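Following: one structure in structure tokens, then a few remarks.
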Amino acid sequence: MISKKVVLPLVFSAPFIFFFVLCIVVVMTISRENQVGDDFIGGGDGEYETVGIAPEVERFRAVFEKYARQEGVFDQVNIIMALTMQESGGRSLDIMQSSESIGLPPNSITDPERSIEVGIKHFKKVFKQAGGDVRLTLQAYNFGSGFIDYVKKNGGKYTKKLALDFSRLQAFKMGWKSYGDPSYVDHVMRYVKGSDKNVKPVKGSMDFYETVMKEALKYEGQPYAWGGSNPETGFDCSGLVQWSFAKAGITLPRTAQEQHGATKKISEKEATAGDLVFFGGTYEGKAITHVGIYVGNGRMFNSNDSGIQYSDLKSGYWRDHLVSFGRIK
């Protein structure tokens, strides 16, 4: 028999236990939301494949992947390795030339893995500041983050002209003959092959596919815009799908969940270019939280936290969250 002396503390502690458990749940929820919103940058540049990467850089691929995954920019690995080719070509121990990003003199870092760790942290920081715009990220990696502010004040989108103007302006301010490399983006992109802006016919694709993709590709590289559904506001995932399909005379509902309900479910083997692909768990919300346009060969075109771009469905984040494929009824 339990005495009153013992029972009373147990009874009165129950509310405190409940409150304690509730606090833990709230903290875990907030932590998850922060992870999705801040630490993970989904999607990325699965359309980019490396070209001409030197063996001195390629041998560190596993290291690049390790820290890119750790920083939430795994889908940018090929871009980061292309950047490294431009920075050092693998001919320096400070392989990503990242010493200056932590306030050290050039080439202070003498361990390639440390250089990659620091360089990818810096890349991730700049990538977020650039809103997922890969070209703006690359140029800012060379110029410094001040270039991002300059672009935001001058149209909000990277152009080669802005890079040239910024270089001249900074050189004048500093009293130097030149400032940075205004052609840095071109120099990095030599080492990757990416998507073709011209939509090519895909065997077995839906009749409307070319019209849809011709419209969608107009916005490639633009940042993700929560709640956006037109060119003026920018696009979120379902907004891009709805807008692009409307250009082919196809009316779709607004949200990813609703678009999922408006399509006929098909298997991955049945899926062809022009079908939709749906995902769950990309943030705390409904069962279906993301949608993309399937383009064939295990890839989709979509608007995600990394911007409007192609993404790989074969492995990684999107594979883990894939729910189903759908065909327009």
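Keep in mind that glycine also has a Cβ here, set from the backbone N, Cα and C atoms.
Here's what Swiss-Prot has on this protein:
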type	residues	note
MUTAGEN	CYS23 to Ala	No detectable change in conjugation efficiency
MUTAGEN	GLU87 to Gln	Loss of muramidase activity. Shows no detectable transfer of ICEBs1
MUTAGEN	ASP94 to Asn	Loss of muramidase activity
MUTAGEN	SER98 to Ala	Retains 50% of muramidase activity
MUTAGEN	SER99 to Ala	Retains 30% of muramidase activity
MUTAGEN	GLU100 to Gln	Retains 10% of muramidase activity
MUTAGEN	SER101 to Ala	Retains 30% of muramidase activity
MUTAGEN	SER115 to Ala	Retains 10% of muramidase activity
MUTAGEN	ASP133 to Asn	Retains 30% of muramidase activity
MUTAGEN	SER167 to Ala	Does not affect muramidase activity
DOMAIN	206-329	domain 'NlpC/P60'
MUTAGEN	CYS237 to Ala	Loss of peptidase activity. 1000-fold decrease in conjugation efficiency
ACT_SITE	CYS237	active site, nucleophile
ACT_SITE	HIS290	active site, proton acceptor
ACT_SITE	ASN302	active site
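In terms of local Cβ density within 10 Å, ASN302 ranks first among the recorded positions SER115, ASN302. Reduced to three states, the DSSP call for SER98 (mutagenesis position) is coil. Nearest Cα neighbour of ASP133 (mutagenesis position) among the listed recorded positions (SER98, SER101, SER167, ASN302): ASN302. Among the recorded positions ASP94, SER98, ASN302, the ones whose Cα sits within 10 Å of the Cα of HIS290 (active site, proton acceptor) are ASN302.
Residues of the domain 'NlpC/P60' (206-329) grouped by DSSP class, helix first, strand second and coil last, total 32 helix, 41 strand, 51 coil.
For SER99 (mutagenesis position), the nearest of the recorded positions by C-alpha distance turns out to be SER115; the candidates were GLU87, SER115, SER167, CYS237, ASN302. According to DSSP, ASP133 (mutagenesis position) is assigned to coil rather than to any helix or strand. With a 10 A radius on its CB, SER167 (mutagenesis position) counts 22 other CB atoms from all the protein chains.
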